[in-house]
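Per Swiss-Prot, the features are:
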- Val40 to Ala: In tim9-3; impairs the import of mitochondrial carrier proteins into mitochondria; when associated with P-60 (MUTAGEN)
- Glu52 to Gly: In tim9-19; impairs the import of mitochondrial carrier proteins into mitochondria (MUTAGEN)
- Ser60 to Pro: In tim9-3; impairs the import of mitochondrial carrier proteins into mitochondria; when associated with A-40 (MUTAGEN)
- Ser67 to Cys: Impairs the import of mitochondrial carrier proteins into mitochondria (MUTAGEN)
Amino acid sequence: MDALNSKEQQEFQKVVEQKQMKDFMRLYSNLVERCFTDCVNDFTTSKLTNKEQTCIMKCSEKFLKHSERVGQRFQEQNAALGQGLGR
């Protein structure tokens with residue numbers, strides 16, 4: 001990023017932030033869709049049953065832990081790749 005001037009750095013940072021927000025929204029949407037589909041079965045009432053609430057909590061925790069693990073592995077791969085290129 002040293003090759004970019006101040007304005008270019010700001011524009012680049014803005015693009016990165018927009019991508020991060022888009023990725024976060026995609027993650028959130030996938031979480032909602034998956035857990036709703038897997039856990040909500042009773043449409044006779046507007047409230048969740050205790051079973052549905054428990055399922056949603058477990059589903060969301062599992063989904064977020066999985067996403068965190070994937071992110072960590074991605075960072076590890078990037079670090080390894082960066083070290084390989086830095087030789």
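Any Cβ shown, glycine's included, is placed from N, Cα and C.
Every residue here is the original one, so none of the noted swaps is modelled.
Small disclaimer: the values here were computed from a predicted structure and weren't measured.
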Shortest C-alpha distance to Ser67 (mutagenesis position) - which of the mutagenesis positions Val40, Glu52, Ser60: Ser60
Glu52 (mutagenesis position) to Val40 (mutagenesis position) - Cα separation in whole Å: 6
Ser60 (mutagenesis position) and Val40 (mutagenesis position), distance between Cα atoms, whole Å: 13
